[in-house]
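The next block holds one structure in the form of structure tokens; read it before the comments.
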Amino acid sequence: MGMRMMFTVFLLVVLATTVVSFPSDRASDGRNAAANDKASDVITLALKGCCSNPVCHLEHSNLCGRRR
């Protein structure tokens with residue numbers, strides 16, 4: 001294989017890898033953003049002591065967890 005042919009193959013591999021990686025990056029960003037929002041809510045409630053308060057825990061059981 002000549003140098004020009006090897007360079008062409010290299011560029012095709014890089015291009016194919018880049019095109020394949022973009023859709024998966026966009027999909028994971030949405031999931032990560034949703035997980036980060038929920039994590040920030042849990043941290044906020046925990047810092048305020050809400051999860052240790054029975055009444056508040058019942059109102060926000062989706063954020064504090066179902067166990068009590």
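Residue 1 is the first one shown; counting continues down the chain.
The backbone N, Cα and C atoms fix where each Cβ goes, and this holds for glycine too.
Those substitutions? Not in this structure, it's all original residues.
Under its mutagenesis annotations, Swiss-Prot gives PRO54 to Ala the following note: 700-fold decrease in ability to inhibit alpha-3-beta-2 nAChR. Per Swiss-Prot, mutagenesis HIS57 to Ala is noted as: 2-fold and ~20-fold decrease in ability to inhibit alpha-6/alpha-3-beta-2-beta-3 and alpha-3-beta-2, respectively. In MII[H9A;L15A]; exhibits preferential loss of activity at alpha-3-beta-2 versus alpha-6/alpha-3-beta-2-beta-3 nAChR, making this analog the most selective alpha-6 ligand known. Among the mutagenesis entries in Swiss-Prot is LEU58 to Ala, noted as: 1.5-fold decrease in ability to inhibit alpha-3-beta-2 nAChR. Here the residue is the original one, but Swiss-Prot notes a mutagenesis experiment at this spot, HIS60 to Ala: About 2700-fold decrease in ability to inhibit alpha-3-beta-2 nAChR. Quoted from Swiss-Prot, the note on mutagenesis experiment SER61 to Ala is: 2.3-fold decrease in ability to inhibit alpha-3-beta-2 nAChR. The annotation that Swiss-Prot gives for the mutagenesis experiment LEU63 to Ala reads: 2.4-fold and 15-fold decrease in ability to inhibit alpha-6/alpha-3-beta-2-beta-3 and alpha-3-beta-2, respectively. In MII[H9A;L15A]; exhibits preferential loss of activity at alpha-3-beta-2 versus alpha-6/alpha-3-beta-2-beta-3 nAChR, making this analog the most selective alpha-6 ligand thus far reported.
Sequence features annotated in Swiss-Prot and their locations in the structure.
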residue	record	Cβ within 10 Å
PRO54	mutagenesis position	9
HIS57	mutagenesis position	18
LEU58	mutagenesis position	10
HIS60	mutagenesis position	16
SER61	mutagenesis position	13
LEU63	mutagenesis position	18
Problem - LEU63 (mutagenesis position) to PRO54 (mutagenesis position) - Cα separation in whole Å - result: 13
Practice task
Between the Cα atoms of PRO54 (mutagenesis position) and SER61 (mutagenesis position), find the distance and write it as a whole number of Å.
Solution key: 10
Practice task
Return one of helix, strand or coil for LEU58 (mutagenesis position), based on DSSP.
Solution key: helix
